[in-house]
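Per Swiss-Prot, mutagenesis Trp173 to Ala is noted as: Abolishes binding to MTREX. Among the sequence features in Swiss-Prot, the mutagenesis site Ile175 to Glu is noted as follows: Impairs binding to MTREX. Asp176 to Ala appears in Swiss-Prot as a mutagenesis experiment; the accompanying note says: Impairs the binding of MTREX. Among the features that Swiss-Prot reports, ATP binding site is placed at 305-312, 622-629. Quoted from Swiss-Prot for the published mutagenesis Lys311 to Met: Loss of ATP-binding. Significant reduction in interaction with TERT and in telomerase activity. Loss of interaction with MTREX. Experimental mutagenesis is annotated in Swiss-Prot for Glu682 to Gln, with the remark: Decreases 60S ribosomes synthesis. Strongly decreases 60S ribosomal subunit synthesis, enhances interaction with WDR74 and increases association of WDR74 and MTREX as well as induces partial migration of WDR74 to the nucleoplasm; when associated with Q-365.
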Amino acid sequence: MKPRPAGFVDNKLKQRVIQYLTSNKCGKYVDIGVLASDLQRVYSIDYGRRKRNAFRIQVEKVFSIISSEKELKNLTELEDEHLAKRARQGEEDNEYTESYSDDDSSMEDYPDPQSANHMNSSLLSLYRKGNPDSVSNTPEMEQRETTSSTPRISSKTGSIPLKTPAKDSEGGWFIDKTPSVKKDSFFLDLSCEKSNPKKPITEIQDSKDSSLLESDMKRKGKLKNKGSKRKKEDLQEVDGEIEAVLQKKAKARGLEFQISNVKFEDVGGNDMTLKEVCKMLIHMRHPEVYHHLGVVPPRGVLLHGPPGCGKTLLAHAIAGELDLPILKVAAPEIVSGVSGESEQKLRELFEQAVSNAPCIIFIDEIDAITPKREVASKDMERRIVAQLLTCMDDLNNVAATARVLVIGATNRPDSLDPALRRAGRFDREICLGIPDEASRERILQTLCRKLRLPQAFDFCHLAHLTPGFVGADLMALCREAAMCAVNRVLMKLQEQQKKNPEMEDLPSKGVQEERLGTEPTSETQDELQRLLGLLRDQDPLSEEQMQGLCIELNDFIVALSSVQPSAKREGFVTVPNVTWADIGALEDIREELTMAILAPVRNPDQFKALGLVTPAGVLLAGPPGCGKTLLAKAVANESGLNFISVKGPELLNMYVGESERAVRQVFQRAKNSAPCVIFFDEVDALCPRRSDRETGASVRVVNQLLTEMDGLEARQQVFIMAATNRPDIIDPAILRPGRLDKTLFVGLPPPADRLAILKTITKNGTKPPLDADVNLEAIAGDLRCDCYTGADLSALVREASICALRQEMARQKSGNEKGELKVSHKHFEEAFKKVRSSISKKDQIMYERLQESLSR
C-alpha cells in the first residue's frame, strides 16, 4: 500500500503565513495563537467564520511544514557551501604544490600532513617486512606504494622494484618529494644513501630539495615565534588585568586621609556657629580633661542646612584648624550590591579611623544611607543604619585616647533615623541657615579677599541686593562678575583700537575684517563677529592694558541677572525692588507694620528691656487689589530680612500627613534663617473656620499651624504676616493674641490716597509722560473712581497709555510727521469707558461692615 499523505495543505494559507513571517510583525519568536488571530483579522473574508481552535491547528500544521522546508533548504545551502569550500581548498592546494609557495595562513588553517604520510609508509613497510605474503599487491596498492615511497627519477633510469624501498627503508626516514593531492608529501629514502653513498641518484633536484627544507624550517620557526609572541602578549594582558584588580581592591580596601588647608577665617558670616564649634572641639585637644572628669566626650556632629550654605567647608575648616587628617567619604560610596559588603565597608571605615586616631570622619549626604527604618524599602538600608549605630557606640567603648570625631552633613535632617540623633551619636546638631544681610556682607568680604576690587567698594550695598543668597551663590556671583569685567575691558580695548587703528598690541580686528569682506551685517552679526575676533586673537594682554582691570560694583549688578539663588528654589522670594516709595498712601498701615516688624529688628535691646519677646503677627485684610502683598514685600525689603512667601493652597497635599509636614518644614526653614518673615497669601484657604462636622485634612493643617505659631517651642525672630480677602471665614483661634494678634484693614483708598497712588504709578507724571491738560487731582476726585482700588488705578493709567500709543500709530500710518508721545486728558476719558471697578457697591458695603467688626 502507498503511504498515507500528510494531509491537504492550503497553498494560499501557506503563502499568507510566509508573507506574515517575512513582514517581521511577529518579531523573533512566533506565537501560533497570535499568528492565527492576526490572519483571521486581516483576512476576515476567508477565515473570519472559521472556528478559532480548528484554524489554529491548521496554521500550526502549515507553520511546521514551512519550518521543515526552511531547515532542509538551510541544510542544502550549507552542504553546497561546504562542497564549494572543499573545491576551492583543493584548487589552492594544487596551486601550492605546483608553485611551492610558502603561505603562513595556510599553515595555520590546515595541519601539516607530513607526519601522517610518514606513519602510513612506516607501518606499511613494517607490515610488509613481517608478513610479505599476506599482503596482496593490488594495482591500487602498488600505485600508492610507488607514489609514496619511490624517489622521483628521470625516464632514463626506469623504475625501481617495490621490494627495494622496503629493504632500504629499514631504520630510515622518508621525505616524499613526489607531488600528490596534499602538499608537502615528499619522501626520500635516506637509507639508500647510507647503504650506498657512492650511488648517484639520477637528476635529483638537490637545490630544490634544500630550498624546500629551508623554507619548511623557516615556516615552522615563524609559527613558533608567532605562538611565543601571542603567549607573551596574553601573559602581559593577564598580568595587567591582575594588577588592575589588585589596585582596585587596594583602593576599595581603605580610603586615603586628606590634609585640609581651610581655616575658620575662610568661613565667613557664621561667627556664632564657629563659637559653638570651638566649645565643642575642646576634647580633641585636651582629652585628659574629660577623662579626669569621667565624662564621655561628644563623638558626632550633624551639620544641616540648605544646599550651598557651607557644610562641607565647615567640616574641612574644623580639620584644618585642629590640624587633623580628615577621612572624607560620600554616603553612596558605602552602598554595595553584594549582601553584607556595605556593612563591611562601614566597619573597615571606623577601624581605619581608630587605628589612625586622632582624626575626623566626614560622611557627606548621610541621609542617603540612614533613612528611617520604619519606612525603609529594603532590608539593606535597615542593616546599614544598624551597623552605623553600632560603630558609633563602639567609639564610646574605646578608650578616651582614641580621639575620633564623626561629622555628618545633610540637607534633610528630618529624614534621618531618630536613633542616630540621640545622645552619644549625632547629639550635636549645627544648623547653617540662609545668611542675613550682615552675614552676606562678611561672606562677600571673605570671598573677595583675593579679587582685584576698587578701593571704595560698597559691600553693604551688594549684600542688600542679594537676599536669599547662600555662600555658593555668592561665589558664583563673584565668578560671573569677573567674567563681566573681562568682557567689559576687552570691549573697551576694541573701542580704543577703532579710534587708534595703528595700535598693534591690542586685539586686532584687521583679520576679522578680512574674513568678513564687504558684506553688510546686522547688529547681532557685528556683535558675534566682534566676540569671535576676541576668541581668535591669541596675543596676551600687556601689563599696561591690564593695569586698570578690576571688578567694579556695576559688574556685580550685571551678574545678578544671571545668578539664581538657591533659596529661591527652596521657597524664599527675593524682593530687591519693592520699597515704601513704590506704595502710595497707606501711611497709618505703614506705621503699624514698622512698629510690629521693623522696630524689633532695629531696636532689639529696647524691646527686650520692656519684656516684648514674642514677635507679633499681622493679618492684612481687605478687598483684592488694595496692595496687601505689596506691603508685605516692602516690609521685608526695608527691614533686610529673609522673606518666605507661602501661597495658601500650595501646602495642601492629598496624602495623609504631607500637608502638616509642609507646614512644619516652612517654620523650620524660617527658624534656621532667622530673622525671617513668613508671608501667608490667601490664608483663608489654609485656615478655614473649623466646625464639629469637619474631621479632615484641613482641620489637621489648622491645628498644626496653631501649634507652630504659638506652641511649646518659641519662635524667635520669626515674624508672621498673612493676607486675606475674607477674614470672616478664618478660624478664630488664628486671630488671638500671640498668633495673628494685629489685624490691619487695607480698604478702598479715599480721594487723597488715590491721588498719592496715581502720582506713584506715573512717577509724578514722568512715566508715562502726561500732557499739560491732565489733572491727576481731578481724576482722583472723580466720582467714577469711588470704588477703584490701587490695581484699578494702575489699569486706568495703562489703558490711557495704550490709547495714546494707538493714536500715535494711526498718525504715522496716515503719513503725518511723528509727534511727541504723551498721555492727554481725552485718553483718560477713553480709559474710563473701558476700565470698570473690581469692587461692586454690594461688596463695598460688605467690606465696610467687616471693617467695623474688626475695629471693635
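Glycine is treated like the rest: Cβ placed from N, Cα and C.
Known features from Swiss-Prot, placed on the structure.
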residue : record               : DSSP class
Gly305  : ATP binding site     : coil
Lys311  : mutagenesis position : helix
Gly622  : ATP binding site     : coil
Lys628  : ATP binding site     : helix
Glu682  : mutagenesis position : coil
Proximal but sequence-remote residues of the same chain as Gly622 (ATP binding site) (Cβ under 8 Å, at least 6 apart): Lys628, Asn725, Phe745, Val746, Gly747, Tyr847
Other C-beta atoms that fall within 10 angstroms of the C-beta of Glu682 (mutagenesis position): 18
Express the distance between the Cα positions of Pro624 (ATP binding site) and Lys311 (mutagenesis position) as a whole number of Å. 43
Rounded to the nearest angstrom, how far is the Cα of Lys311 (mutagenesis position) from the Cα of Gly305 (ATP binding site)? 7
Roughly how many Å lie between the Cα atoms of Glu682 (mutagenesis position) and Lys311 (mutagenesis position), rounded to a whole value? 35
Just to be sure I understand the packing, how many Cβ atoms besides its own are within 10 Å of the Cβ of Pro624 (ATP binding site)? 13
Who sits close to Cys309 (ATP binding site): which same-chain residues at least 6 apart have their Cβ under 8 Å from its Cβ? Leu432, Gly433, Ile434, Pro435, Val470, Gly471, Ala472
Binding-site residues compared (Gly305, Pro307) - highest count of Cβ atoms within 10 Å: Gly305
Rounded to an integer, what is the Cα-Cα distance in Å between Cys626 (ATP binding site) and Lys311 (mutagenesis position)? 43
Name, in the order they occur in the sequence, the residues of the same chain whose CB lies under 8 A from the CB of Lys311 (mutagenesis position) and which sit 6 or more residues away. Leu303, His304, Gly305, Ala409, Leu432
Counting other CB atoms within 10 A of each CB, which of the binding-site residues Cys626, Lys628 comes out lowest? Lys628
